[in-house]
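Worksheet for the structure shown next.
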Amino acid sequence: MALPSAFLNPFVPSPVTANPRTKFARVGKGFNVSCLIKTEQTKSAVTETGVSPATKEVNEPSLSTVLVNYSADWDPYNATSTPIYQTATFKMKSATEFGEYYYSRNANPTRHTLEALLAQIDNAKFAYCFSSGMTALTSVCELVSPGDEIVTVEDIYGGSYNFINNLIGRKEGIVVKHVNTSDLDEVKRNMSNKTKLVWLESPSNPQLRVSDIRSIAKIAHAYGAILFIDNSVMSPVLSNPLDLGADIVMHSATKFIAGNSSCIGGSIATNNEELGNKIHSFQKATGCALSPKDSWICLEGIKTMALRVQEKQRNAQLIAEFLASHPKVTEISYPGLQSDPGYELHNSQSKGPGSVISFKTGSLPLSKQIVEDTKYFSMTVSFGGVGSCICLPWYTSHSSIPDSQKLKVGLTRDLVRLSVGIEDVEDLVMDLQNVLSIQPQF
C-alpha cells in the first residue's frame, strides 16, 4: 500500500514516541547505525581512532540483522513480536473523522508492518500484501486494457499461464505472446506499440531459464511498456529486480517469505507512485489483502529468511553437482552450475542461484519412481519452505498448460523439480542416490 510516513522510515519513531533505546534508522534505501539521545537523533560510531562520531562512516547492517531487528515502532508496548490486530474495524476519532485505521479490508497495522518491511528489502517506495500470489498477479493484470498486448516468458508458472491466457486474454480481448525471453532478438520482434506489459520470471519456473532483466527493461521502456518480474524463485534475499530496471516485482509470500509452508500470501512492490496507487485501489476495492494473522505468520517467518535461503542454497548447490555427475540424469537446470547456459548472466544480476533445481532422466517411470520413493523430499507442489519438496511439474504445477505448449518449450513428462530444504545435505544426497540406484518398475 502507499505507506504512511511512520512506515516509510520504519526504524525511526515519530518525534512524539521516540525511544532512546532505538538502534536502527533507515536513511533513503540504505541503513545507518544510529542512536537516539533524549529524542534527538545523531549518527554515532564506536572507534579506536578518535575520529569524530559525526564524521565517521558506519557500515550498513546485513539483511539478516535488519530482518531480525525489524519491529513496529507504533506499538505502545514495544512487543518483540509484532501484535496481530485481528479486528474487522477500528473506532473512529469522531462521528465525522476516521483514524489512520478504520476497516481492515483497507488497512491494518499488522499488514502495514509487513508491507513496510517488504518495501524496504525490495528497495521500493510502495508495497502491498495480498491473500495469495495469484491475487497479487491479478492486481498487475488490472493495469492492462482490452486491445493491449502482454509479452511473457514462455517457460512460465502454470497458474500464471492459465490466468493470463484463459481468464484475461480470452475474456478481455488481450493478446498474450509467449516468448523465449532468453533471446533478446525474439523479445524485440514481439514488441509493438500495443505492448502494455512484459512479464518475466528469471529464473523461470520450472526450467530455470535466465533472462537479461536490464536489457529487457530497456526494450520494454522504449515501447512504453511496464516490466513486471515474478521473483518468487529467488526471494528478496537473492534478487532485487527493481534495481535492475523492473517497474513491479512480485513474490509468492507462501514460499521464502513465510518459509514454513504455513500460509498463503503474495506481495507486490514498486517505486512508481501511479502504478502503486492503482494496485492499492485494486487491493482495497476487491478485498484481497492479506489477513492480519497471515501477515503475522509472514512477519515471524521472514526473521529467518536470510539464513534459510543461505542454507537451502548451499544444499542445492551440492545436490545439483551430485545430480549433474549422475549417469541417470540426462539434463539438469540450475544457474549455480558453470555448465548452465544462464550461469554468467544470472551471477551478474543476482546474489546466488537459489534452491530450486530441475532435471530430466529421459524416462517417465524413473522420474515417477524418484518422486514417489524419496524419503526426505515431500511429494508436493510449491517451493521455498524449510522442508525439501519434489514433483513432476507436467502433472502438477503446470498441468493447466496444454501439452503441446509444454512440449514446445521443453517441459517434458520426465522433468523433476526439486525445492531443496534445510535438512542435512548428506541425508538428501543419500536419499536421491538410493532412489536413482533402484531399477524402475515398468
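Glycine is no exception: its Cβ is also placed from the backbone N, Cα and C atoms.
Don't expect the noted substitutions in this model, because it carries the original residues.
Lifted from Swiss-Prot, the feature list:
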MUTAGEN   Phe98 to Asn  Reduces catalytic efficiency 6-fold and 4-fold for mimosine and cystathionine, respectively
MUTAGEN   Tyr102 to Glu  Reduces catalytic efficiency 10-fold for both mimosine and cystathionine
MUTAGEN   Tyr102 to Phe  Reduces catalytic efficiency 6-fold for mimosine, but has no effect on cystathionine catalytic efficiency
BINDING   Tyr103, Arg105, Gly133, Met134, Ser252, Thr254  pyridoxal 5'-phosphate binding site
MUTAGEN   Asn162 to Arg  Reduces catalytic efficiency 1.5-fold for both mimosine and cystathionine
MUTAGEN   Cys263 to Ile  Reduces catalytic efficiency 3-fold and 1.2-fold for mimosine and cystathionine, respectively. Reduces catalytic efficiency 1.2-fold and 2-fold for mimosine and cystathionine, respectively; when associated with C-295
MUTAGEN   Lys284 to Asn  Reduces catalytic efficiency 4-fold for both mimosine and cystathionine
MUTAGEN   Cys288 to Ser  Increases catalytic efficiency 1.8-fold for cystathionine, but has no effect on mimosine catalytic efficiency
MUTAGEN   Ser295 to Cys  Reduces catalytic efficiency 1.2-fold and 2-fold for mimosine and cystathionine, respectively; when associated with I-263
Hey, does DSSP put Arg105 (pyridoxal 5'-phosphate binding site) in a helix, a strand, or just coil?
coil
Near Lys284 (mutagenesis position), which residues of its own chain have a C-beta under 8 A away, given they sit six or more steps off in sequence?
Arg105, Asn106
Just the number: how many Å between the Cα atoms of Cys288 (mutagenesis position) and Gly133 (pyridoxal 5'-phosphate binding site)?
11
Three-class DSSP assignment, Cys288 (mutagenesis position), comes back as coil
How far is it from Met134 (pyridoxal 5'-phosphate binding site) to Tyr102 (mutagenesis position), counting Cα to Cα, in Å?
26
Round to a whole number and give the Cα-to-Cα distance in Å for the pair Tyr102 (mutagenesis position) and Asn162 (mutagenesis position).
36
Within 10 A of the CB of Tyr102 (mutagenesis position), the number of other CB atoms across every chain shown is 15
How many neighbouring Cβ atoms, not counting its own, are there within 10 Å of the Cβ of Ser252 (pyridoxal 5'-phosphate binding site)?
29
Cα distance (Å, whole number) from Thr254 (pyridoxal 5'-phosphate binding site) to Ser295 (mutagenesis position):
11
In this structure, which of the recorded positions Met134, Cys263, Cys288 has the fewest other Cβ atoms within 10 Å of its Cβ?
Met134
Of the recorded positions listed (Asn162, Thr254, Ser295), the greatest number of other CB atoms within 10 A surrounds the CB of Ser295
Here the Cα-Cα span from Ser252 (pyridoxal 5'-phosphate binding site) to Cys263 (mutagenesis position), rounded to a whole number of angstrom, reaches 11
Please name which of the mutagenesis positions listed here, Phe98, Asn162, Cys263, is nearest in space to Gly133 (pyridoxal 5'-phosphate binding site), Cα against Cα.
Cys263
Using only C-alpha positions, which one of Phe98, Tyr103, Asn162, Thr254 is spatially nearest Cys263 (mutagenesis position)? These are the recorded positions in the record.
Thr254
